[in-house]
Structures are given as C-alpha cells and as structure tokens.
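Enquirer: Handing you this structure, nothing more for now.
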Amino acid sequence: MSAAKENPCRKFQANIFNKSKCQNCFKPRESHLLNDEDLTQAKPIYGGWLLLAPDGTDFDNPVHRSRKWQRRFFILYEHGLLRYALDEMPTTLPQGTINMNQCTDVVDGEARTGQKFSLCILTPDKEHFIRAETKEIISGWLEMLMVYPRTNKQNQKKKRKVEPPTPQEPGPAKMAVTSSSGGSSGSSSSIPSAEKVPTTKSTLWQEEMRAKDQPDGTSLSPAQSPSQSQPPAACTPREPGLESKEDESTISGDRVDGGRKVRVESGYFSLEKAKQDLRAEEQLPPLLSPPSPSTPHSRRSQVIEKFEALDIEKAEHMETNMLILTTPSSDTRQGRSERRAIPRKRDFASEAPTAPLSDACPLSPHRRAKSLDRRSTESSMTPDLLNFKKGWLTKQYEDGQWKKHWFVLADQSLRYYRDSVAEEAADLDGEINLSTCYDVTEYPVQRNYGFQIHTKEGEFTLSAMTSGIRRNWIQTIMKHVLPASAPDVTSSLPEGKNKSTSFETCSRSTEKQEAEPGEPDPEQKKSRARERRREGRSKTFDWAEFRPIQQALAQERASAVGSSDSGDPGCLEAEPGELERERARRREERRKRFGMLDTIDGPGMEDTALRMDIDRSPGLLGTPDLKTQNVHVEIEQRWHQVETTPLREEKQVPIAPLHLSLEDRSERLSTHELTSLLEKELEQSQKEASDLLEQNRLLQDQLRVALGREQSAREGYVLQATCERGFAAMEETHQKKIEDLQRQHQRELEKLREEKDRLLAEETAATISAIEAMKNAHREEMERELEKSQRSQISSINSDIEALRRQYLEELQSVQRELEVLSEQYSQKCLENAHLAQALEAERQALRQCQRENQELNAHNQELNNRLAAEITRLRTLLTGDGGGESTGLPLTQGKDAYELEVLLRVKESEIQYLKQEISSLKDELQTALRDKKYASDKYKDIYTELSIAKAKADCDISRLKEQLKAATEALGEKSPEGTTVSGYDIMKSKSNPDFLKKDRSCVTRQLRNIRSKSVIEQVSWDN
C-alpha cells in the first residue's frame, strides 16, 4: 500500500470481479484523478449567459460596487466543473473554471453585491459572484448548483462508511461503474467506450425482446456480483430505457449477501451501471414493484410510445442550433441509456424549477434536485438562452451613416442603446419591432459582416465584428421570431411542465390498465407476426405509422396548454396525478368516440327470443354495420388529415413575392379557420351520433321489455297477440330510427366531403393565382431590369465617348499652346542668333582692322630696324674711319656724336619695346575674339539642335493627335474633317523676325557653314 501511495494509479481499469474497483490499485473509480481526456469527453448538463463580477472586486468598498460586470457564457459539466467563456462556441477556450466539487455553499448575493438575481459561490480559494437578468434564470442556476454543496456535506458525513477521501472529488453527475463489456473495454480512458454508444431504436427492441424472454423477472444474470445489484425501488417500477426517480435519490444502505457486507455506494455514484446491473434490475422479483399486466401487447405499446417520444426528441434536436447545450438521446452514453434510454421531452423546457412529475410516489425537492441528467435535457432549450441576447452591433441609417449601438434582444423587439450604462438607465436610442419580422439574411456591406432584418415596416441593416457573432445573432433572432421552434416562456409554469412530461413519466401500471377499445385479439396479432416473419421483417416496424400518433399527442398537448391558460388560476396548483388522470380520461373519451362507431354495444342478452329475433333479421343490421365501418374509415382519414396538417406556418416557404404575403397569410388564416370550423362540426356530428346511439340503446331496452312482456304473456298475464303487435311496432320504430340516423350521417359525410373538395379547390385556385401573379411580377421585373440595364449601358457609353472627346480636345488645345510657346521661344532664339551673328561680324571686322594695323606696324618696325641698322653701320664706319685719320684733331666732336647716337639708340629701343608690347596686346585681343567666336558658334549649334528636336516632337504629337481625333470622330459616326489645319500657327511665320524666319532652312545652314569655314580659315592664317 505504501508503494501505491508513492506511485498513485493514474488510469482506472475495471477489475473483472468487481468493476467498481481498479485492477491495478484496487481503489474505487472516484479516487483516480480526472485527466484531460475525461474533461474533453464530459457532457455539459447546464449552461447559459450570466454576468460575472470581476476578479478582486470588494463589494464592501463603494467604489468597487460600480464596476461593470462581465457577460460570459457559463457551462456546467457532469464532472462538476463550471466553466465560462466569451461566447457559446465549443471551440472557444474558457476564461476560467470553478470546481463545484470543492464548493462549500451557494448563497444569495444580493445583500453583498446590491444587485438583484445574484449568487455567491463559496469555495476554499475565493468567492465567485454571478448575476442573471431574470429571476427564473437565477432560480434554475441555484437549483443546479445547490446540489454540489449538499453532496459535499453528505460526503463529509459518510467518510466513515466509504473509501478514504480522494484528491479530487467527482461531481454528482459523475458515474461510478464503467465498461459494460469487460475490463479491457475501459482501459483506453477513464470514461469507458461502451458508454459512448448512442441510444438507438434497436436497443429498445432488444430490451423488449429481453423482457419477453424473461417475463417473470426472477432470474439473475450469472455474471452479476452481489455488489452490483441495486436496492429495490420504493414506489415506481423499473422500466427498460426509462429513468426512475430512485436513480436520483441517495442510496445509503448496506446489503448482506452470503454473509459478506458490501461497500455502500452513494447515490450520485450509482447513476450508471453496466448491462449486467441493468439485467439484475429488470429481473428482480415482482414483489418489488406494483403488480401490472405484462402481456406482449402492453410491452409492445410501451415500446411504441417510447419510440414516439424518441422521434419527437430527435426531430426537436434537429431544429435547435445550440451546439453546446443540446445533449439529445443520440449522444447519451450507453451506460446511462441502459437505465434511462429516453430523455424527457423538451417541448416546454425552461430554467424555472420544475414541478414534481406525475409518478406513483413524488419525491422531495431535495432528492429531485439531484437528477442532473434530467436537467441536462430540460435545459437544452431554455427561453432565456434563445430569446435574450446582448452585444455591440453597428447600425446603418437612411443617410448611409454607420453608428455603433448596444443591442438588447428581449420580448418582441430589438432595442438599441448608446451603451450598457444607457441600457441600465433605460435611455433608449431606438427599437426594431420583431413582431412583423419574417426573415433575417446575410447582407454584404463594406463595414465588417452585415445582415438585414426584414420586417413589414422595412429592412434594417446591421453589422457585426466577426462572422461568428453575425451567425449567432441571425440564429437567435430567427429562433426568437419563430414561435414553433423557440419555446414559450409561459411553459415554465409547473402545469406546463407536468403536461409536457406526463406521457413519459406516467407509471407503467396506469398505462397498462387503460382500456383500449377496438384492440385486436391475440389470434389476429399472432397472424400478423407470422406474416411479418414470412416477409422477413419479424423485428421491424413501420415508423411512418407513429407520426400521426405523435402529432396527435402534440396537438393534445397544445390544446391542454391552451385550456390551462384560459382557465382559472387554481388550475396551476393541480396535482400531477389529477392532470394525468384528466389526460387519460380525454384519451379514453376519444377512443370511445371511435369505438362506438365500430360496434353497437349493449348489455349481454341471454334471452333466446331476442337472439332469435336478431338472427331473424340479418339484412336489417348488416347494412348499418357496413355503413358504420365506412363512416369509421372516413373519420379515421379525417383525423389523419387533421393530425398531419402542418402546424408550423413559419416552416412553409412563401411562393409569392413580398407584396403578396399579406393576401396569402389572410387566405391561409381563413383556411385554418375553416379547418377549425370543420373540426367543430365533426365533433358535433360525433356527439349527435353518440346521442343517436344512446337512443338506439334505449330502444333496445324497450325491445327487451317487450320481449319480457311476451314471456309474461306466455305465462298467461298478457295476450300473445298484444305482445307481437308491440314488438312489431317497436321493431319498426327502431328500424326507422336507424335509417334516419344513417341518412343523416350520410348527409353529413357528403357535406363534409363537399366542404373538403371546395376548400381544396379554393386552395388550389389561390395557389395557381399566386403562382401566376408571381410569374407576371417576375416577368415585368425582368423586363424593367433589362430596360434599365440597357439604358444604363447606353448612357455610360455616351458619357464615356463624350468624356474621351473632351479629353482629346483638351489635349489638343494643350499641345497647340505648347507649340505656340515653342514657336515664341524659337523666334527669340533666332533673334538672339541674328544679334550674335551681327556681333560676330563686327568682331571680325575689328579683327581684320587690327590685323591690318599690325601689318602696318610690322612694316614700320622693319623699316625702323633697317634704318637703325644702316645708321649703326654708318656710325661704325665713321668711328673706325675717322678714328685713324682724325683721332688727334677732333676728339671732342666724336665724343659728342657717340653720345647722341647712344641716346638715339636708347630711344629707338624703347620704341621697339613699346611696339612689341602693343603687338602682344593685339594678339591677346585676337585670341579673345576667336574664343568669343567659337563660343557663339557652339551656342548657336546647341540652340539650333534643340529647336530641331522640339519641332520634330511637335510634329509627332500633332500627327498622333490627328489620328486620335480621327478615330474618335469615326467612333462617334461623324465624318472626319479633311484638309483642315489643326494648328493655326506656322512656325516659319514669326512676327518678331519675319524676314529672318522666311529663309529656307538650307540657306541658313549654308550661311552658318560659310561663316564657320571663314572663321576657321582666318584662325589658321593668323596662327601661321
């Protein structure tokens, strides 16, 4: 044991000898911790929208009391965990979890929070505060949650009797026994796979056949252990596939079998057993249950009623779209379905506390509250969950503006406020009346995910943040506006609850002891069974036969609800047994009404004279029997027609357009009124028939008295002839009465048949006229749409062509303006070039003048140089010649001449230097002029190139625009203008310099070429 404590067994595997113990550690199932697989496989048993107080809220602090409560979707699972998330989608991760197995108490929180309809869930860790919108919702949650603290307190008291406490106590809805097929089947998970098999119709037939094989119910299964058997029920009999009240109570006794004391099982651990336990319960001795007939026909009728309830359950499950809360019979596990195969109906489910069901021994509310699986089916369709929703949506107004509002769906309207604070202050911004809503569709909008609410007043466009929110709103509004699929809030009354569940919860003895007129004898049933065996369908059944019965039950429930609503308030406090007896009485009256048409019943007549008299006139009574049979067939057909009439108008698809919906609705209403009138006439006819049958019975009594008189006459008291005359008169009167009754009945049948044909003809004519009107409207609408589309296409084409033409004209004008600007620039450039050419010519002339002056200066300089050289040579000769001859005589004269010559030489040298400087300056000026000339020629070339490129580009643009204009003109069907000049400006006709611009381009080029060649030649000559 110490090793087991150190290494706890994490996986429960059932022991083959005791399936409530683990084969590894031999500890009970509840001592094993729940793993993730158990949590994911757990079934939700209750759920709904509630308001949760934020964490850390201290309601003793006035500041915290003004905090906003968070709206969350709460789900209570069968393992005792209460989880809450942002929405009701099953894929949404929960924001938090409250372990109800550790809950110590659930108390009213209004005193602490100051909020109505609030609860406080006390756990050892913290306190959780929840709040609902209405009293019914919070009462339902209180009833569901109070089970856990009570159970936890009971477990504390029973610690001496049961196993040691476990690390995690399972919830009251957690099962205690697993794996109905053996130990290996439960080894894969803590919740056995055998329990995952859904309840099907085949299991009901197997239970019926098993009950037939063991009618006495005294033998026990050999595989059953004493610890697996259940204590006997206190008051109610055990039924296969039907949950009894004893399953909800706490079993706390010790059973001794064979001198061994068996471990006591708590009530919430014994909710589910294996098939062997079920067989043990079914095979308990009859003294444990009240005596009731166990004929095969009664068993068959019970199974048929179970199948009808199962069909209704599945049909209603298909109509609901709540994926989390719906736990239909197809999803219940097989371990539970063996004890309770058919959940209670959810026709009038609500969150209000349910009244005690009609049973043989009604249990206390404390014991009834422990039926968590019963609440799992009743809470799957609650009025508050379907007909109440809040959230942020965006509404589109008539001017196209979008505005965000806080929407609240309640009653027959969709109200919207500025925010939730405005809702609490009743500051209403607007309201959408849903009483006339007939459809809610998705609508594509530019903002988020849109949908439209279609009403007679108009269409309202809303948008949600996500597609999931939009889908939830559409489903909620559709269920809200369709009263057949959404349950009525008034059904939360105890009377409605009793009426909705009376067919399933009535005891077996009451149903078996009801008289069923017209029931076939055992020989007929045997022959039918033989026929089915010959046809290969010994265990099959035609389920289409149950639909009229099931619809009749639904009609009876609706009529019962209507009568209870119109009755006095004292009817609400009626006992369940009285309601069940009232329902059985109505069912019996209806059967009698049909049974009286089958057989003309009367007291047993042992008088041989009467039998002789009836045998003497078989022809008189044979025809009435045949006619009454025909009448019975006709009435059965009429009832079948009434029962199969669809009662849910919202499920019918309208075939007429919107403007015909009012007429069709009025026609449909008139049809239903006529149907109700016909039903009333039929009931009146049936009453008259019963009165006539009563008269017939009185006549038969008179006939019996007459026969008695005849017998007395034989004894000598009355003459025989008098008796014979009285008997003949009585027989004639009786025959006339029967004939009158038959004729009256035939007339009524003819009248009903004619009325039916007339109604069918009117309905057919109305349908045909509606279809024709719809076709005509559709045809006219199509023609209007085609004309509108053609007109829009033509107008769009014309507007496109006109816009294209305007665009072309604008482009053409812009190009013309650009050409004018370019021509002006070209003229200015030409003027500048002319001025530059003139300046260049002046510079050339100045250069030539300078060159001539330079040449003259060079010649003068040469002449001076020659003269200087000659003078120097002369002086030298004079000096040399005179020096030899006159050196002695003229020294002073020679010195003077030499001085003069030196001075003259210096003067000449200075002149030469001045001339050289002037020549160099002239050379510099010439080089400067040559550079200016080169710069001017280069600039002229660049300007000319730019103007040529601009002119070529302008020519290309003009040609392209001409082509585009021509194409546009051809597209418009107009004749293109020929020979028209697009550009009214000639680039060669410039006003600024007309003489210069009129020259040919070749002449200008030639002149420029000559000027360039001349300048080059001069430059070369100058350099040389």
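Any Cβ shown, glycine's included, is placed from N, Cα and C.
According to Swiss-Prot, the protein has these features:
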type	residues	note
DOMAIN	43-150	domain 'PH 1'
DOMAIN	386-482	domain 'PH 2'
MUTAGEN	Leu857 to Pro	Loss of interaction with PPP1R12C and PPP1R12A
MUTAGEN	Leu905 to Pro	No effect
MUTAGEN	Ile919 to Pro	Loss of interaction with PPP1R12C and PPP1R12A
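Could you give the neighbours, burial and distances for every feature on this list?
Expert: In the predicted model, the domain 'PH 2' (386-482) shows an average pLDDT of 89.
For the recorded site, Leu857 (mutagenesis position), the DSSP three-state label reads helix. Residues within less than 8 Å, Cβ to Cβ, of Leu857 (mutagenesis position) and separated from it by at least 6 positions along the same chain comprise Leu915, Glu918, Ile919.
In sequence order, Leu868, Ile872 constitute the residues six or more apart from Leu905 (mutagenesis position) in its chain with CB-CB distances below 8 Å.
DSSP classifies Ile919 (mutagenesis position) as helix under the three-state reduction. Of all Cβ atoms in the shown protein chains, 14 besides its own fall within 10 Å of the Cβ of Ile919 (mutagenesis position).
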